[in-house]
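J.: Before I ask anything, let me first share the structure, which is written out below as structure tokens.
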Amino acid sequence: MTLYRSLWKKGCMLLLSLVLSLTAFIGSPSNTASAAVADDFQASVMGPLAKINDWGSFKKQLQTLKNNGVYAITTDVWWGYVESAGDNQFDWSYYKTYANAVKEAGLKWVPIISTHKCGGNVGDDCNIPLPSWLSSKGSADEMQFKDESGYANSEALSPLWSGTGKQYDELYASFAENFAGYKSIIPKIYLSGGPSGELRYPSYYPAAGWSYPGRGKFQAYTETAKNAFRTAMNDKYGSLDKINAAWGTKLTSLSQINPPTDGDGFYTNGGYNSAYGKDFLSWYQSVLEKHLGVIGAAAHKNFDSVFGVRIGAKISGLHWQMNNPAMPHGTEQAGGYYDYNRLIQKFKDADLDLTFTCLEMSDSGTAPNYSLPSTLVDTVSSIANAKGVRLNGENALPTGGSGFQKIEEKITKFGYHGFTLLRINNLVNNDGSPTGELSGFKQYIISKAKPDNNGGTGNKVTIYYKKGFNSPYIHYRPAGGSWTAAPGVKMQDAEISGYAKITVDIGSASQLEAAFNDGNNNWDSNNTKNYSFSTGTSTYTPGNSGNAGTITSGAPAGANPGDGGGTTNKVTVYYKKGFNSPYIHYRPAGGSWTAAPGVKMQDAEISGYAKITVDIGSASQLEAAFNDGNNNWDSNNTKNYLFSTGTSTYTPGSNGAAGTIRTGAPSGSVLSVVTSTYATDLNEVTGPIQTEKLSGVSLNVSTSTYAPNSNGVEVTAQTEAPSGAFTSMDLGTLSNPTSLNTDWSKQSIYFIMTDRFSNGDPSNDNYGGFNSNNSDQRKWHGGDFQGIINKLDYIKNMGFTAIWITPVTMQKSEYAYHGYHTYDFYAVDGHLGTMDKLQELVRKAHDKNIAVMVDVVVNHTGDFQPGNGFAKAPFDKADWYHHNGDITDGDYNSNNQWKIENGDVAGLDDLNHENPATANELKNWIKWLLNETGIDGLRLDTVKHVPKGFLKDFDQAANTFTMGEIFHGDPAYVGDYTRYLDAALDFPMYYTIKDVFGHDQSMRKIKDRYSDDRYYRDAQTNGVFIDNHDVKRFLNDASGKPGANYDKWPQLKAALGFTLTSRGIPIIYQGTEQGYSGGDDPANRENMNFNANHDLYQYIAKLNYVRNNHPALQNGSQREKWVDDSFYSFQRSKNGDEAIVFINNSWNSQTRTIGNFDNLSNGTRLTNQLSNDSVQINNGSITVTLAPKEVKVFTK
């Protein structure tokens, strides 16, 4: 394991990551979570390219879009229009007229700041050049592109011109100034990154002689571009001699460095695959990356404070010539796309959403087109998912039914956040009538959109529906407008039980006309008439026995209309319960009061608290008072409380005194009483007895009495029974969490690096002065225990039965986010939370039958000496440490075990285990930690650096399952440590998995590796993994498919299939399920993204489901049944449960006939648990065919 000192790397172990509230429940292999769009998905339509001349027709088109569920109109805002008169002479009048028309229709408006030319490209129906005055700002050589044949292109400014950023900054600033008043209708802004509004080079331009499916041409032949390439190479290598050494050339001058002189020959002669070729392609893309950073920074500078919306940019779907063997990916590379991983990372770094196109297209990868658009969409979308980059989609060409189905497949498979259809005239005729294409768009795309209940700009109608139908639908139209398609829109559950709710933007209409049904053609009766709802909030109650229902003004009693997630100011109040069922009576400062007693507050996610969120519009404070709903009020000296926007916690005062308000949510420090019994009223102690959880109350074990005080004051506890009460009241015990007594050989572990997993409590991000900085991979990022708690369902639904989290001890460095540089053993690091929050995590994991393993470091502390002293007491004594200097490469290479155990690992202070005081304190500490937390197992870091004698003592003191990290490839060396600990991470198997599955080597290596199991005490408890936080991700290191080395998922799936079905405890590192592909530390420690619809998440969930339902696959015996270079099979058995696993490691389909199975007779039918095919044993054997890289798991 590697560590860093100062700015060095430190290995931190974690593997896990979970969730965002995933709703999938895994009940059977075919019942994993279905694919879905993102929670905020919306469907938009692209407006015309040219100016609108007939506003009446355009407004009819907009109204039809609105009536059919379209969210927004996306519009090119042409630089050539708005600044044509001269530098900084802007005219925005046309686009203000445009925005007003959109606003009138009740739609949103998504502007594209189009800094490119319109005209000359496929689909262009206008001619809008760049502002003519631009040519005076620089030379043509600087500002234009030039291709291989010498054609000069001025579709967009060259990113290499130094003035490009300044011009865009001025344009963005003027837009922000002029459209600040339209912020309510602008949910997003797009940036043009180059030709056709895409971040690319103008490599395929018909006016330059290109026609489909031509490769296109490189655009790096101006002197400016050539000099930029030369400078970049000199900067990279440092001298011409080193360039020659790298490229195998004999250049005598930097001026001899040029882009490829023959673009076609660059491919046919193999130049693209040479060191020179790779350097050129990498530099060529880097120009686009830098340009994206420049325009992204300018946009955030000018737009964030004004609009506060997401900003996006687009890359082109260059899908042809992808698999042409003569020039693989030539079209993409001419456009500037050499490494999608790196390019999409730039979107992440620039905090920009990514729009991708050609979602409607299918692959046809044969000559002459070699077109693979569907594969390309999958590749780009997968990388974006893995990196947490938000995706939006477009079609490339007009589309129909099958195209819409293809779009639906992609947006749901990869959790897209939006889709924009090109263009409006394909959906709506000039008279406002729909075309045939609109129905397909509505069926497959608009139907996926989430209700926009709060963001509209017109009049709004909010309806609470008292449930007659359990799942009511509302079929409606703005009065005089168009109806929704029957049965209409499904209403969502309201914040008050027994009601559904919807808010509809009706544009300029004054009423909403509606009817209700159950979605199955059963309609609410109103004597065949529709109901009419006025603007504002109304409550509808169905009539009895088929009679018409009634409409009353306002929300139902107890509702909180302001809790709907509006776009205005919000106040969230946590109320520490004095009243068991508190009400809040409130008004936005200066506004109107709720009707007394106000709104009943709901139980918060933190025990002992109630909570409410109120939308206060443009007000800056919420004025409030609390009561119990029965006219008993909290006292604040007759004054009301004032809460500012954001989150606050209110604690009632003692003895009638005023309560206190502090900023932020409560810490969650809650004492859980396992079985606590108390009287609810001291005056009625013979009355009902309740058993509940008590919050923040200290009770002695024996006889105690708990009583809520009156008037909302804090609770009290006394150490005797109340007069006349039962003297044998059972208070249970105030205990810490307890272990699940886990059989670890049955578990499947998800490894979590806590700081990089999920930020559930931003209030602790800057703990101890070591601030969170997401832009620096070596510093804290904000993940914490609350984040893991929030994502437990994400982990559970993936089928994992255990989590392993990185160390929890307090650190004292801005670089110690990983937890391996302990300062205080007896304190939890505040970045992660508190001891109470850690206990809560353990309890809630145990509630879901998830065991918890914690990483611990007993070899060393952080690097606190010399100069800064030692770790915190009692680890603050010089003789508790070795002072033998750093372990060197020579020590490792010569296997100097004495130095390996007694030297400093990367400068970290090595503990002296031979000192009894040190050894005893470490054993005391681990007993304390286990007792406090109730964790179920330990992962020990840097075990090969710890004396084996101490390990044995430590293992006995812990008296729990221990798994050691012995970073070494020799199974005899690693296996010896299982004589002192319960288990070891199987690094020898890791190296074999990497070779066999990641680099297509012989499956016989698996057989050879299993022959080394004799070195382990019990190989069934070896931790088996494909990668972790100390090594490159599997997808980074894997070789990929020959001829298409970007295609690595099949290799990963084969490795996962092996890992989750073979002997040992499988351990999957967080992010694997999202297709993460980071390289060496810290690139392999990415922040998590939680897409439960990701193909890899679903695949892992299916494998875990099979494993969890078959004891044989957990810790059953394992016997090899077949091995050759490309195929492997084994059988696992336990107590009558039999499973046979087949793995094809080839890139071709493979068929084998395999026999000699145990405990299975002729005629036995076996079913593949990963799909639906089955086989039957005949003559003692099975014949199976597996697709390339496929894994099959057959059971009875």
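In case you wondered, yes, glycine gets a Cβ from its N, Cα and C as well.
What you see is the original sequence, not a version with the noted changes.
Straight from Swiss-Prot, here's the annotation block:
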ACT_SITE  E198  active site, proton donor
ACT_SITE  E394  active site, proton acceptor
BINDING   D76, H116, D124, K314, H319, T357, N395, A396, R423  substrate binding site
BINDING   E83, D87, E170  Ca(2+) binding site
MUTAGEN   C118 to S  5-fold decrease in activity
MUTAGEN   C126 to V  20-fold decrease in activity
MUTAGEN   C358 to S  60-fold decrease in activity
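Help me understand the surroundings of these features in the structure.
T.: For E198 (active site, proton donor), applying a Cβ distance below 8 Å and a minimum sequence separation of six or more within one chain yields S192, K314, I315, S316.
Its own atom aside, the Cβ of E394 (active site, proton acceptor) has 21 Cβ atoms within 10 angstroms in the protein chains shown.
N395 (substrate binding site): 25 other CB atoms within 10 A of its CB, across all protein chains.
Sequence-distant neighbours of E83 (Ca(2+) binding site) (same chain, 6+ apart, CB under 8 A from its CB) are Q89, F90, D91, P131, L171, S174.
In three-state terms derived from DSSP, C118 (mutagenesis position) belongs to an extended strand segment. A C-beta separation below 8 Å, combined with a sequence spacing of at least six in one chain, links C118 (mutagenesis position) to L49, A50, D76, W78, G80, D124, C126, N127, I128.
Classification of C126 (mutagenesis position) by DSSP places it in coil, neither helical nor stranded.
In the three-state DSSP scheme, C358 (mutagenesis position) is classed as coil. Proximity of C358 (mutagenesis position) to non-local residues of its own chain (separation of 6 or more, Cβ distance below 8 Å) is seen for G317, H319, P373, L376, V377, N395, A396, given in sequence order.
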J.: Let me know the DSSP-derived helix, strand or coil state of E83 (Ca(2+) binding site), please.
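T.: Note: E83 (Ca(2+) binding site) is coil by DSSP, not helix or strand.
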J.: Identify, in sequence order, the residues in the chain of R423 (substrate binding site) that are 6 or more apart from it along the sequence and have a CB within less than 8 Å of its CB; answer 'none' if there are none.
T.: V45, M46, G47, P48, L49
J.: What Cα-Cα separation, expressed in whole Å, is found between E394 (active site, proton acceptor) and E170 (Ca(2+) binding site)?
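T.: Given the Cα positions, E394 (active site, proton acceptor) is 29 Å from E170 (Ca(2+) binding site).
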J.: If you count, for each of the binding-site residues D76, D87, E170, the other Cβ atoms lying within 10 Å of its Cβ, which residue has the minimum?
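T.: Per-residue Cβ counts within 10 Å for the binding-site residues D76, D87, E170 bottom out at D87.
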J.: For a quick check of packing: other C-beta atoms within 10 Å of the C-beta of C126 (mutagenesis position), how many?
T.: 14
J.: What is the one among the binding-site residues D124, H319 whose Cβ has the most other Cβ atoms less than or equal to 10 Å away?
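T.: Compared across D124, H319, the most Cβ atoms within 10 Å surround H319.
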J.: Which of the three DSSP states, helix, strand or coil, fits E170 (Ca(2+) binding site)?
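T.: Where E170 (Ca(2+) binding site) sits, the three-state DSSP reduction gives helix.
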J.: Taking the center of the Cβ atoms of E83, D87, E170 at the recorded Ca(2+) site, which other residues in this chain have a Cβ no more than 8 Å from that point?
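T.: Those within range, site residues removed, are G86, N88, Q89, F90, P131, Q167, L171, S174.
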J.: Taking the residues the record says bind substrate (D76, H116, D124, K314, H319, T357, N395, A396, R423), how far apart in Å are the two Cα atoms that sit farthest from each other?
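T.: Farthest-apart Cα atoms in D76, H116, D124, K314, H319, T357, N395, A396, R423 are separated by 24 Å.
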